[in-house]
Amino acid sequence: MRCTRAIRQTARTGWLTWLAILAVTAPVTSPAWADDPPATVYRYDSRPPEDVFQNGFTAWGNNDNVLDHLTGRSCQVGSSNSAFVSTSSSRRYTEVYLEHRMQEAVEAERAGRGTGHFIGYIYEVRADNNFYGAASSYFEYVDTYGDNAGRILAGALATYQSEYLAHRRIPPENIRRVTRVYHNGITGETTTTEYSNARYVSQQTRANPNPYTSRRSVASIVGTLVRMAPVIGACMARQAESSEAMAAWSERAGEAMVLVYYESIAYSF
């Protein structure tokens, strides 16, 4: 059963049904983080290369709690103090996120709330030892501080998760190139242009094979249901998406999504 279908069923029958489905259908193969870490990751951003090629990406703050980041508590919708910069090993999913934002601009224009013009960027980044798998870091946190409730769905999450967290900063030297996507709200034409970064330093590096070890959250530890998309978690994905909308978005990417139950910070989507 595709996870997108399971998500739709979850909306109708509740998360307990979803947990039962994943407990039965979870893969028995090696988890995704057992594979070689990616050499290249991607990030959607609205900032132009004139800024990013010069300054890179810098995290909002120094909160290095992985769960705070993945649930959005330390991101822009929360306290804006995350110590991580979100990226994804899936270029396709990053492209779909950009398409989603572009469609929002088009729909806003139709509703009389904008021009329909849109500019977005997909940055191609060389991963190195400062990039950590979100899924493996999450389960490291559960093993260290929780009661291992999340282990039930470890196989299912590992199959679909592709977020990688850069700690503190991504320097300009790690940013290989950018694809600029422009949608003309008047003509409806969409054009893409690629620019290379003159400051990029070519090296043979990969993301860290080990999880990031978080300090424990100071927030209450309670059982909660958290959406783990295959890209950028809550720091790039929209918090207000319904399960139906997120399932449709994921299906467009040809990927899948999972819901993960774990003992973590209380957070309401």
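Keep in mind that glycine also has a Cβ here, set from the backbone N, Cα and C atoms.
Since the structure is predicted, the reported quantities are computational estimates derived from the model, not experimental observations.
As given in Swiss-Prot:
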BINDING   W60  NAD(+) binding site
VARIANT   D68 to E  In strain: 10536, CZ, 18323 and B6
ACT_SITE  H69  active site
MUTAGEN   C75 to G  38% of wild-type NAD-glycohydrolase activity
MUTAGEN   C75 to S  33% of wild-type NAD-glycohydrolase activity
VARIANT   N129 to S  In strain: CS
MUTAGEN   E163 to D  Reduction of several orders of magnitude of enzymatic activity
ACT_SITE  E163  active site
VARIANT   S196 to P  In strain: CZ and 18323
VARIANT   M228 to I  In strain: 287, Al1561, B572, CHANG and HAV
VARIANT   I232 to V  In strain: 10536 and B6
VARIANT   I232 to M  In strain: CZ and 18323
Requested in this report: Rounded to the nearest Å, what's the C-alpha distance separating the residue listed as 'NAD(+) binding site' and H69 (active site)? Just drop the number here, would you?
Outcome: 11
Query raised in the report: Hey, of the recorded positions listed (D68, E163), which one tops the CB count within 10 A?
Result: E163
Requested in this report: Pop the Cα-Cα gap between C75 (mutagenesis position) and N129 (variant position) into the table, whole Å please.
Outcome: 23
Query - Entry from the recorded positions list W60, H69, C75, N129 having the most other CB atoms no farther than 10 A - result: H69
**Report entry** recorded positions near H69 (active site) (Cα-Cα within 10 Å), from C75, E163, S196
**Finding:** C75
Query raised in the report: What is the interatomic distance between the Cα atoms of E163 (mutagenesis position) and D68 (variant position), given in whole Å?
Result: 15
Report summary line: Residues near S196 (variant position) by Cβ (under 8 Å) yet at least 6 apart in sequence within the same chain, in sequence order, are R176, R177
Query - Spatial separation of C75 (mutagenesis position) from D68 (variant position) - C-alpha basis, Å - result: 8
